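Chemist: Structure provided below as structure tokens; questions to follow.
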Amino acid sequence: MTAMLDSFATDLTAATSLHQPGNLPHPPHAIDAENVPLSGGTDPTYGEVRWRTLINGTEAAPRDMVLGIAEFGPGHQLRPHRHTPPEFYLGLEGSGIVTIDGVPHEIRAGVALYIPGDAEHGTVAGPEGLRFAYGFASASFEAIEYRFTASA
């Protein structure tokens, strides 16, 4: 699991530093998703999902939030799991079902879902696949402990 989490770290050298007024705790930056390599793939622990973590903190470049894009092929899934921080999803392309604490919710372009902290949730993509943005109020993706139901 640690090796998988290490793959979430994003090299921010491709990020563009934006003007920073002196009163901001962290410098703003912009990054193009196309410049961030995909992580993930197929794994019996987490399913068949790939992701690009676009905004992510490190010791050298701290952040207050994590933002990324998850990508699923047709019928692929992210297995049920939990983590302490709440999370949001915002559908970008395709469709699917996100089951949160046993209740299925449709996700598609323009649909936002709020997932409370420690709520069990998993995703199954529809026949055309699925892309959604995800985010956490966390200093880094690596600080988030994923607890998959099958290995809980």
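Backbone N, Cα and C atoms are what each Cβ position is placed from, and that goes for glycine too.
The feature domain 'Cupin type-2' is assigned by Swiss-Prot to 69-124. Listed in Swiss-Prot is the mutagenesis experiment HIS81 to Ala, annotated as follows: Decreased iron binding and enzyme activity toward DMSP. Annotation of the mutagenesis experiment HIS83 to Ala in Swiss-Prot: Decreased iron binding and enzyme activity toward DMSP. Residues annotated as Fe cation binding site in Swiss-Prot: HIS83, GLU87, TYR89, HIS121. Swiss-Prot gives this note for the published mutagenesis GLU87 to Ala: Decreased iron binding and enzyme activity toward DMSP.
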Chemist: Once HIS83, GLU87, TYR89, HIS121 are set aside, which residues in the chain still have Cβ within 8 Å of the Cβ centroid of the Fe cation site?
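Modeler: Going along the sequence, the neighbours come out as PRO86, PHE88, ILE115, ALA119, TYR134, PHE136.
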Chemist: How many Å lie between the Cα of HIS81 (mutagenesis position) and the Cα of GLU87 (mutagenesis position)?
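Modeler: Rounded to the nearest whole number, the Cα-Cα distance is 12 Å.
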Chemist: Can you grab the distance from HIS83 (mutagenesis position) over to HIS121 (Fe cation binding site)? Cα atoms, rounded to a whole Å.
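Modeler: About 9 Å separates the two Cα atoms.
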Chemist: Looking only at the domain 'Cupin type-2' (69-124), how are its residues distributed among DSSP helix, strand and coil?
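Modeler: DSSP classes over the domain 'Cupin type-2' (69-124) add up to 0 helix, 38 strand, 18 coil.
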Chemist: Just to be sure I understand the packing, how many Cβ atoms besides its own are within 10 Å of the Cβ of HIS121 (Fe cation binding site)?
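Modeler: There are 22 such Cβ atoms around HIS121 (Fe cation binding site).
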Chemist: Between the Cα atoms of GLU87 (mutagenesis position) and HIS121 (Fe cation binding site), find the distance and write it as a whole number of Å.
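Modeler: Rounded to a whole number, the Cα-Cα distance is 10 Å.
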Chemist: Are there residues of the same chain, six or more positions away from TYR89 (Fe cation binding site), whose CB falls under 8 angstroms from its CB, and which are they?
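Modeler: Same-chain residues close to TYR89 (Fe cation binding site) (Cβ under 8 Å, separated by 6 or more) are ALA70, VAL98, ILE107, ALA112, LEU113, ILE115, PHE132, ALA133, TYR134.
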Chemist: For the domain 'Cupin type-2' (69-124), report the average pLDDT of the model, please.
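Modeler: Summarising the domain 'Cupin type-2' (69-124) by its mean pLDDT gives 98.
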